[in-house]
Every structure is written in structure tokens, then in C-alpha cells.
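Asks: For HIS83, HIS182, the entry in Swiss-Prot reads heme b b562 binding site, with the evidence type similarity to another entry. Per Swiss-Prot, the feature heme b b566 binding site maps to HIS97, HIS196; the stated evidence is similarity to another entry. Swiss-Prot lists HIS201 with the feature ubiquinone binding site, giving similarity to another entry as the kind of evidence. For ILE42 to Val, Swiss-Prot lists a natural variant annotated as follows: In strain: Isolate LVT 2035. Among the sequence features in Swiss-Prot, the natural variant ALA67 to Thr is noted as follows: In strain: Isolate LVT 2035. One natural variant named in Swiss-Prot is MET82 to Ile, and its note says In strain: Isolate LVT 2035.
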Amino acid sequence: MTIMRKTHPLMKMVNHAFIDLPTPANISGWWNFGSLLGLCLIIQIASGLFLAMHYTPDTLTAFSSVAHICRDVNYGWLIRYMHANGASLFFICLYLHIGRGIYYGSYXYLETWNIGIILLFLTMATAFMGYVLPWGQMSFWGATVITNLLSAIPYIGTDLVEWIWGGFSVDKATLNRFFAFHFILPFIIAAMAMVHLLFLHETGSNNPLGIPSDCDKIPFHPYYTTKDFLGIVLLLAFFFTMVLFFPDLLGDPDNYSPANPLNTPPHIKPEWYFLFAYAILRSIPNKLGGVIALIMSILVLALLPHIQTSKQRSLMFRPISQFLFWLLVADVLVLTWIGGQPVEPPFIIIGQIASLLYFTIILALMPIAGIIENKMLKW
């Protein structure tokens, strides 16, 4: 008799994806972040569902409903801080996952990579709208500033902004629709993640060497289920240390003041995970130019498969490209720091240099390094 997991229509899908899946024998801990992102999404959907039971998307009561969750709901403080820090954890895993993809050349799987970029945009949109919901000072002013960027679009910009606001300023209609979108988007993300996985399993996983591994595959279970479980345990240990001991470490103190349209905070800035893009936006004096640079800072990832010049897929044996990769990582960290600083010297010029370097490394230096390394192979 055939094993049930190989014949039952539902279990067969799970079996092909998580049990009998042929996996390269040499993939490292950097391949754990896919499953960790799945865990983060589950944590966010579960905690968000319980928060939505007590939250009211109304400008008069939103802030106090969040306070009520923290003070009066059983373990409400825990659910709220799990959701807030879960977003940070999500982006930490997301950026590490993307970094792994760049380092080991995983972008050569076009469909998987492009769906990953769509997932990144969806996650960023979800996180932005979620940040608006507590209706603190930074929620209100962040929503005002970021939605206002759309007014830079020629001809239709102003109408578009008012259409998104549902009025002439960020108000009750805006909060209500942001709550609706923030609720539905994670489920769309979950569906897209399934498609992401579907395309990945069409080609099979990449590996650190960046070479075909068809001759050396092992079943996903028990080898990588065990490995993923270790990653999950370590991630949860780190996560609950954050939630229980340092819940406000990554938050903004301004968001503990209720939203006040008459009082602007001294420094309007988004959450830490958007600061690098915010720094790129601010480094260009022109509004439309800034918005284009902001979008391109993420969209530039879609160009990677088309500007690869090296004969080798992975950076494992490419010292020049490795140096440029770590320079890019350092540059993104500098941009993150600059995004949180006020717009004044010397931060302005540092931000402009870092923004220029970001695009130069990806669009010019890395392809040139690939050509040089190809020549080195012949020496």
C-alpha cells in the first residue's frame, strides 16, 4: 500500500513542498530565512487578528483603544508588543533573505525573484499602514508626509492624494481605509508567498557554490526540517527577549502622544526599517526626483538578473564582488543612520554621497567587477 502522504490530494502538496522535496546537501544557515519569514507572517496575522478584536479605527478613539488593549485586555500588552516588534523582526529577516539572494546569485531564478520584490513592496505597504493605526503623533505626521509624496506625480498628483485621504487631509476616512487595507494585505502576502514557493520548487533551491546540485540532493525532511526548527527556536528566543525586556527599543517616543494636527513633531521619520529609503528620498532636493529615487531604491533589485556579467553565479569565489557587496551593506547601514538624523550639515552631504554610492555599486561597479573577474579566470 502506498503511503498516504503520497496519494492524498492535500497531503501530496505538503509532501512535495516540505517532506520529499529534493534539496541541495550543502545549503547553509542563510537558507533558513524563508521559513523564518513564514513564521513571522504567522505571528503577525495571529497577533493582528486579536488586536483587531479590540481596536477601533476612529480618529477619536483609536489612540485610547490601543491604550485600552495594553491596560485592560488580558495579555493585551503582550499581543501589542508582539505585533509591533514582530514587524521589526519581519524586516530583519526580509533584508537578510534579500542579502542572501544577492550574495549567492539567487536572482537568476527570475519568477521567484520578481515575486519576492512584489512581496517586499506589499510588506512595506502593510507596515506603513499599520504604523498609522495607533494614531499617535508620528502615525499622523508620517501618514501625512508619505501620502503627500504622491502629489509629486504630474497632473493627477493632487487629486490622487485627496482620493487616498478621502478628504482634504489625513482624517477619519484615511484611518478607516488604512485599517481595512492593513487587515487584508497580510492574507494577500500569504497567497503570494505560496506562489513564490511554487516557482522556487519549479527550479529547486540554489546553493552557496552557485552550481547545479542535481547530482547531490537530500530529502527536505528530516534534514532541513530539523535545521529550520533550530532557526525557529533561536528566532523566538531573540524575539521574546525583545518583546519582554526591550519592547520600545525600536519604537518612537513621539507615538506615545496622541495625534495633533496643530503640532508638528521636531523630526518626522518612519520606522527604522524604512530609514534607508527615506534617506535616499531626502537626498534629492527635487520632490518628483526624490520619489523616483525612493521607488528605484527597491525596484533596482529587479535589474540585478539583467546586469549580471560574471560567469559565476555566487560571490563565493569572487573577491572584488564580495568587497562591493559588503560595501553595499555598510552603505545601507549608513543610509539607515542618516534617515534618522535631522536635515542639516553634515548629514545632508553624507546622505547624498551614500545614496549615490548605493546606486553606483549596484548599477555600475558590480557589473564592472564581474567583467574583471571573468578576465581573471583566464590569467
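Any Cβ shown, glycine's included, is placed from N, Cα and C.
Remember, it's a predicted structure, so these values are computed and weren't measured experimentally.
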Asks: At the Cα level, what's the spacing in Å between ILE42 (variant position) and HIS196 (heme b b566 binding site), rounded?
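Replies: Rounded to a whole number, the Cα-Cα distance is 16 Å.
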Asks: How long is the line from the C-alpha of HIS201 (ubiquinone binding site) to the C-alpha of HIS182 (heme b b562 binding site), rounded to the nearest angstrom?
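Replies: So the alpha carbons of HIS201 (ubiquinone binding site) and HIS182 (heme b b562 binding site) sit roughly 29 Å from each other.
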Asks: I need the CA-to-CA distance for HIS182 (heme b b562 binding site) versus ALA67 (variant position), whole Å please.
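Replies: If we compare the Cα positions of HIS182 (heme b b562 binding site) and ALA67 (variant position), the gap is 20 Å.
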Asks: Return the single residue from the variant positions list (ILE42, MET82) that has the minimum number of other CB atoms within 10 Å.
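Replies: Fewest other Cβ atoms within 10 Å, among the variant positions ILE42, MET82, is found for ILE42.
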Asks: Counting across all protein chains present, how many other Cβ atoms fall within 10 Å of the Cβ of HIS83 (heme b b562 binding site)?
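Replies: I get 21 for this one.
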Asks: Around the Cβ of HIS182 (heme b b562 binding site), how many other Cβ atoms lie within 10 Å? Please give the count over every shown protein chain.
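Replies: Cβ-Cβ neighbours of HIS182 (heme b b562 binding site) within 10 Å number 21.
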Asks: Counting distance between Cα atoms, which of the recorded positions ALA67, HIS97, HIS196 is nearest HIS83 (heme b b562 binding site)?
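Replies: When the Cα distances are compared, ALA67 comes out closest.
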Asks: Within 10 Å of its Cβ, which one of these recorded positions (ALA67, HIS97, HIS201) has the largest number of other Cβ atoms?
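Replies: Of the recorded positions ALA67, HIS97, HIS201, the most buried by Cβ count within 10 Å is HIS97.
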